[in-house]
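K.L.:
According to Swiss-Prot, the protein carries these features:
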type	residues	note
DOMAIN	80-134	domain 'MADS-box'
MUTAGEN	R94 to G	Decreases the physical interaction with ARG82. Abolishes the physical interaction with ARG82 and impairs function; when associated with D-95 and R-103
MUTAGEN	H95 to G	Decreases the physical interaction with ARG82. Abolishes the physical interaction with ARG82 and impairs function; when associated with G-94 and R-103
MUTAGEN	H103 to R	Abolishes the physical interaction with ARG82 and impairs function; when associated with G-94 and D-95
MUTAGEN	A109 to T	Decreases the physical interaction with ARG82
MUTAGEN	L115 to H	Decreases the physical interaction with ARG82
MUTAGEN	G148 to D	Decreases the physical interaction with ARG82
Amino acid sequence: MTSNSDGSSTSPVEKPITGDVETNEPTKPIRRLSTPSPEQDQEGDFDEEDDDDKFSVSTSTPTPTITKTKDSSDTSTVTRRKQPIRYIENKTRRHVTFSKRRHGIMKKAYELSVLTGANILLLILANSGLVYTFTTPKLEPVVREDEGKSLIRACINASDTPDATDTSPAQEQSPAN
């Protein structure tokens with residue numbers, strides 16, 4: 001604040017900061033991640049002139065590959081490229097990925113039950129032996145009661161290959177004509 005010769009005070013006018021503070025040059029517009037529209041080329045042209053990637057900082061977790069494409073109006077868009085699904089060797093990274101994906105699949109199960117009214121029972125068995133569950137209220141007794149718990153234990157402890165008694169023709173039912 002400054003005071004005038006008549007004793008009144010004035011406050012400086014605040015201007016919004018635009019551009020680089022030190023050089024006062026305008027900054028580049030922010031690019032947002034987006035998926036290409038069906039009309040755009042899915043392969044995309046790589047922007048050779050953009051050198052923003054040379055200042056990137058490496059992180060402990062790998063980020064998805066980002067492809068820069070140009071559309072007909074010369075504005076560049078950034079799209080994500082799908083990473084191949086393979087076993088994660090790093091134990092810490094594997095645990096973090098498991099936790100995030102477990103949370104994501106439970107969120108999807110909840111959304112599916114709310115949107116469609118479906119009854120859902122989701123069991124996730126971790127390598128550590130812990131069982132994570134998501135149930136809608138109607139199926140909750142399957143997880144909470146002793147009979148349901150014993151059924152879940154039997155399924156978890158069962159072998160991966162079907163028994164010979166399970167595939168006998170006498171137990172198979174054919175549709176009535």
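For all residues, glycine too, the Cβ spot is worked out from N, Cα and C.
At each noted site, the model still has the original residue.
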K.L.:
Give the distance between the Cα atoms of G148 (mutagenesis position) and A109 (mutagenesis position), rounded to the nearest whole Å.
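P.N.:
Checking the Cα atoms of G148 (mutagenesis position) and A109 (mutagenesis position) gives a distance of 20 Å.
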K.L.:
Tally every other Cβ atom lying within 10 Å of the Cβ atom of G148 (mutagenesis position).
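P.N.:
Summing over all protein chains shown, G148 (mutagenesis position) has 16 other Cβ atoms within 10 Å.
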K.L.:
Roughly how many angstrom lie between the C-alpha atoms of R94 (mutagenesis position) and H103 (mutagenesis position)?
P.N.:
14
K.L.:
Are there mutagenesis positions among H103, A109, L115 that sit within 10 Å of H95 (mutagenesis position), Cα to Cα? If so, list them; otherwise say none.
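P.N.:
The mutagenesis positions close to H95 (mutagenesis position) (Cα within 10 Å) - there are none.
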K.L.:
With DSSP as the yardstick, break the domain 'MADS-box' (80-134) down into helix, strand and coil residue counts.
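P.N.:
Output for the domain 'MADS-box' (80-134) reads 26 helix, 10 strand, 19 coil.
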K.L.:
Between the Cα atoms of L115 (mutagenesis position) and A109 (mutagenesis position), what distance do you get, rounded to the nearest Å?
P.N.:
10
K.L.:
Counting all other Cβ atoms within 10 Å across every protein chain shown, which of the mutagenesis positions A109, L115 scores highest?
P.N.:
A109
K.L.:
Give me the Cα-Cα distance between A109 (mutagenesis position) and H103 (mutagenesis position), rounded to a whole Å.
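P.N.:
The Cα atom of A109 (mutagenesis position) is 10 Å away from the Cα atom of H103 (mutagenesis position).
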K.L.:
Sort out the sequence-distant neighbours of H103 (mutagenesis position) for me: same chain, 6+ apart, CB within less than 8 Å of its CB, listed by position.
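P.N.:
When sequence neighbours closer than 6 are ignored, H103 (mutagenesis position) has nothing within Cβ distance under 8 Å.
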K.L.:
Averaged over the domain 'MADS-box' (80-134), what pLDDT does the prediction give?
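P.N.:
Mean model confidence (pLDDT) across the domain 'MADS-box' (80-134) is 95.
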K.L.:
Taking the Cβ of H95 (mutagenesis position) as centre, how many other Cβ atoms lie within 10 Å?
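P.N.:
Within a 10 Å radius of the Cβ of H95 (mutagenesis position) lie 14 other Cβ atoms.
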